[in-house]
Amino acid sequence: MTNIRKTHPLMKIMNNSFIDLPAPSNISSWWNFGSLLGACLVIQIITGLFLAMHYTADTTTAFSSVTHICRDVNQGWIIRYLHANGASMFFLCLFLHVGRGMYYGSFTLTETWNIGIILLFTVMATAFMGYVLPWGQMSFWGATVITNLLSAIPYMGTDLVEWIWGGFSVDKATLTRFFAFHFILPFVILALVMVHLLFLHETGSNNPLGIPSESDKIPFHPYYTIKDLLGLMFLLITLMILVLFSPDLLGDPDNYMPANPLSTPPHIKPEWYFLFAYAILRSIPNKLGGVLALVMSILILAIIPMLQTAKQRSMTFRPLSQIMFWILTADLLILTWIGGQPVEHPFVTIGQVASILYFSLILIIMPTVSLFENKMLKW
């Protein structure tokens, strides 16, 4: 008799996706991040659901309701900190996942890559709106500054900003709609993840050598299920250490002050995972130019497949490209650091140099180096 998991319409889909899926025999731990991101999403949806049971999306009570969750709700503090730090782990895994894709040439699977970029934008939008909900000083001013950027759009900018605000400033209407969007978007992300996996399973995974692996596949279960469980264990241990020992390490102290439209914090800055983009935004003196650079800093990922000049897919055997890749990584770390610094000398100059280097590396330097490596293959 055939196993039910191979015949039942629903279980058959699960089986072909997570059990009998033929996977390359040599994928390394860098391929763990997909499952870790799935785990992060599940953690965020579950903790978020429990937070939403006690949260009130109203300017007068939002801050108090978050305090109430931490003080009065059973295990409320751990749910709140799991959700806040879970977002940090989510973005850490996202950046490593995208970096893996760039290093090993996974962007040649263009459909999967493009859905991934849409996912990245959606997750960033969700995280931004979630940061506004506690209605602390940084929540309010972050919302004001970031939504205000849309006013740089010619002709319709101001109308667009007021439409998003639901009034003439960030107020009750803004908070209510942000909560509504923050609640619904994770389910949109869930749907996009399914599309992401659908496209991935059309072609099969890439591998560290960047070569076809049809001739040497192994079943996903038990080999990669156990490997993913090991990665998940590391993720959960890291998350729990963060939550239980220093839950506010990655947060901003200003957000423990209730939102006050009459008092601007000395340094308005987003959470750490947006700092690199924020630094690029600030490095351009022109408002519209800054907004375009901000959007392009992520959207540039979409043109990476077109900039592929190398004859080898992966960077495994391309030492010069490897050096450029790690310079790009260092550059992003510098931008992250600069995004959290005040707008003064020498940080402004460092930010401008790092921003120019970021775009130059992706658009000019890395494709040129790849061409040079193609020549080296003939020597």
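Cβ coordinates are placed from backbone N, Cα and C, and glycine is handled just like the others.
Here the original residues are kept at every noted site.
Sequence annotations record features per position, and here Swiss-Prot assigns heme b b562 binding site to H83, H182 based on similarity to another entry. Look at Swiss-Prot and you will find H97, H196 tagged as heme b b566 binding site. What Swiss-Prot lists as ubiquinone binding site is H201. Record note (Swiss-Prot), natural variant T2 to A: In strain: Isolate RMR 24. The unchanged residue is displayed. Annotation of the natural variant V42 to A in Swiss-Prot: In strain: Isolate Jorg 37; the original residue is retained in the structure shown. Swiss-Prot documents I78 to V as a naturally occurring variant and attaches the note In strain: Isolate Jorg 64. While the structure shown retains the original residue, Swiss-Prot records the natural variant F183 to Y with this note: In strain: Isolate Jorg 33. Under natural variants, Swiss-Prot gives L185 to M with this note: In strain: Isolate RMR 24. For P186 to T, Swiss-Prot lists a natural variant annotated as follows: In strain: Isolate YLE74. Record note (Swiss-Prot) on the natural variant V195 to I: In strain: Isolate RMR 44. Where Swiss-Prot documents G251 to D as a natural variant, the accompanying text is: In strain: Isolate Jorg 64. In Swiss-Prot, the entry for natural variant M324 to I states: In strain: Isolate 00-016A-8EBC and Isolate RMR 24. The structure shown retains the original residue. Variant annotation in Swiss-Prot: M324 to T, described as In strain: Isolate YLE199; the structure shown retains the original residue. Among the sequence features in Swiss-Prot, the natural variant H345 to Y is noted as follows: In strain: Isolate 00-016A-8EBC, Isolate RMR 24 and Isolate YLE199.
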Rounded to an integer, what is the Cα-Cα distance in Å between H97 (heme b b566 binding site) and I78 (variant position)? 27
Pop the Cα-Cα gap between L185 (variant position) and H201 (ubiquinone binding site) into the table, whole Å please. 24
Please report the three-state DSSP label of T2 (variant position). coil
Rounded to the nearest Å - Cα separation of P186 (variant position) and V42 (variant position): 9
Other C-beta atoms within 10 angstroms of the C-beta of P186 (variant position) total 18
V195 (variant position) to M324 (variant position): how many Å between their Cα atoms? 32
In three-state DSSP terms, the structure that H345 (variant position) belongs to: coil
Between L185 (variant position) and T2 (variant position), what C-alpha distance do you get in Å? 39
